[in-house]
Amino acid sequence: MGLHLRPYRVGLLPDGLLFLLLLLMLLADPALPAGRHPPVVLVPGDLGNQLEAKLDKPTVVHYLCSKKTESYFTIWLNLELLLPVIIDCWIDNIRLVYNKTSRATQFPDGVDVRVPGFGKTFSLEFLDPSKSSVGSYFHTMVESLVGWGYTRGEDVRGAPYDWRRAPNENGPYFLALREMIEEMYQLYGGPVVLVAHSMGNMYTLYFLQRQPQAWKDKYIRAFVSLGAPWGGVAKTLRVLASGDNNRIPVIGPLKIREQQRSAVSTSWLLPYNYTWSPEKVFVQTPTINYTLRDYRKFFQDIGFEDGWLMRQDTEGLVEATMPPGVQLHCLYGTGVPTPDSFYYESFPDRDPKICFGDGDGTVNLKSALQCQAWQSRQEHQVLLQELPGSEHIEMLANATTLAYLKRVLLGP
């Protein structure tokens, strides 16, 4: 509650006390009432929140596949759907279909996919609703926030989205995100801290670059970036060429490749020329080398020409030279062998030999450090924090990460 002094009572206060009260009112931070912590919005990365699907399909790829369901079911993450044979059903349902005419994606016939839990944290705390440790994602961080006095679904909320798509196809999501931020500002008396991981940072940057500076100054207190692929990631070329099963032995890389290629967000995360040298060879074969200037031929040679169109659709979505326009805390992992380039004896349908560089195991250090360029391009602070030995996913539960986040939210 605010301090209300009735006019006829003011004269009864001693001069010293009146001066003290006025001084305290002037010095109070108008952005956040005393004793309150800033509300938090969590933005997950690629594969970083649950998806649900409902089926009414004209045909199926295998007699074991469900053709029709009465209600929505979890399509990501449900480990049972990734078993041999059943995974064919899963891929046919979760893939996107690219329309060359409209330059947009759509769901397969008879499949409807939705994102559960916008404004809640459950769909990004655990990717698997059974809450198995395999699917644990933001859980440790949210538990820490609760321990610091936050409440799930109130002053800490999740902003899940359809991570298969790039931002240009998720317009309603950004409208909902803006509305939620404004609502939290009103409910909790101050600007919001955005905490994003991996590709969620690119989504957040896309969002912030499209908001007026006055809006950002009012509603955003800080942006905490974890493992951001600002300049794209080298491993994307391997994902597109031969697939990547993320070391899950029951999933064949070529099997999962179809789904990975159909997600426009995959091509969006290819390395960018504002971070990488145009001379750098990312993929080497016995007959040809591919740099970032060779993407069109790369897509032709892997038999996925729609990928070149997807890249053209998404390459300019984020303006590299345009800073977010808010206080930025850029946390990045180092010291973990990270795929840097690939050599294929047989291209593209066999696993390559991998040359490693520095990074967090997924995001190359060169890409993560792109945020340094903004230090001279905005008035707001851009602070970098190295996380030595911190792997891309594990950094969310890293003690250093959590201690840093606590300082941002609650002070020293």
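Numbering starts at 1 and runs along the chain as displayed.
Heads up, the Cβ atoms here are built off N, Cα and C, so glycines get one too.
Swiss-Prot lists Ser198 with the feature active site, acyl-ester intermediate. The secondary structure of Ser198 (mutagenesis position), as reduced to three states from DSSP, is coil rather than helix or strand. For Ser198 (mutagenesis position), other Cβ atoms within 10 Å of its Cβ number 28.
The Cβ of Asp360 (active site, charge relay system) has 28 neighbouring Cβ atoms from other residues within 10 Å, across all protein chains displayed. Here Swiss-Prot flags Asp360 (among others) as active site, charge relay system, drawing on a curator's inference.
According to its DSSP assignment, His392 (active site, charge relay system) is coil. Positions annotated as active site, charge relay system by Swiss-Prot, on the basis of a curator's inference: His392 (among others).
If you look up Swiss-Prot, you'll see Ser198, Asp340, Cys355, His392 marked as Zn(2+) binding site, on the strength of experimental evidence.
Record note (Swiss-Prot), mutagenesis Asp46 to Ala or Cys: Decreases membrane binding, phospholipase and transacylase activity at acidic pH. The unchanged residue is displayed. Under the three-state DSSP scheme, Asp46 (mutagenesis position) falls in the coil class. Same-chain residues at least 6 positions away in sequence with a Cβ under 8 Å from that of Asp46 (mutagenesis position) are, in sequence order, Trp163, Ser198, Met199, Ser265, Leu269.
Under its mutagenesis entries, Swiss-Prot includes Leu83 to Ser with the note: No effect on phospholipase activity. Strongly decreases transacylase activity and association with membranes. Annotation note: Leu83 (mutagenesis position) sits in a coil segment as assigned by DSSP. Long-range Cβ proximity for Leu83 (mutagenesis position), meaning a same-chain Cβ under 8 A and a gap of 6 or more residues, is found for Val250.
According to Swiss-Prot, the mutagenesis experiment Val85 to Ser carries the following note: No effect on phospholipase activity. Strongly decreases transacylase activity and association with membranes. Summarising the environment of Val85 (mutagenesis position), the number of other Cβ atoms within 10 Å of its Cβ, over all protein chains shown, is 10.
Under its mutagenesis entries, Swiss-Prot includes Ser198 to Ala with the note: Abolishes phospholipase and transacylase activity. Abolishes association with membranes.
Per Swiss-Prot, mutagenesis Lys235 to Ala is noted as: No effect on phospholipase activity. Abolishes transacylase activity. Has no effect on association with membranes. Its own atom aside, the Cβ of Lys235 (mutagenesis position) has 24 Cβ atoms within 10 angstroms in the protein chains shown.
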Intrachain C-beta neighbours of Asp340 (Zn(2+) binding site), sequence separation six or more, cut-off 8 angstroms: Ala234, Ile354, Cys355, Phe356, Gly357, Asn364
Close recorded positions near His392 (active site, charge relay system), where close means Cα within 10 Å, chosen from Val85, Lys235, Asp360: Asp360
Please name the residue among the recorded positions Cys355, His392 whose C-beta has the most neighbouring C-beta atoms within 10 angstroms. His392
Helix, strand or coil: which one is Asp340 (Zn(2+) binding site) in, per DSSP? strand
For Val85 (mutagenesis position) and Lys235 (mutagenesis position), the CA-to-CA distance in whole Å is 27
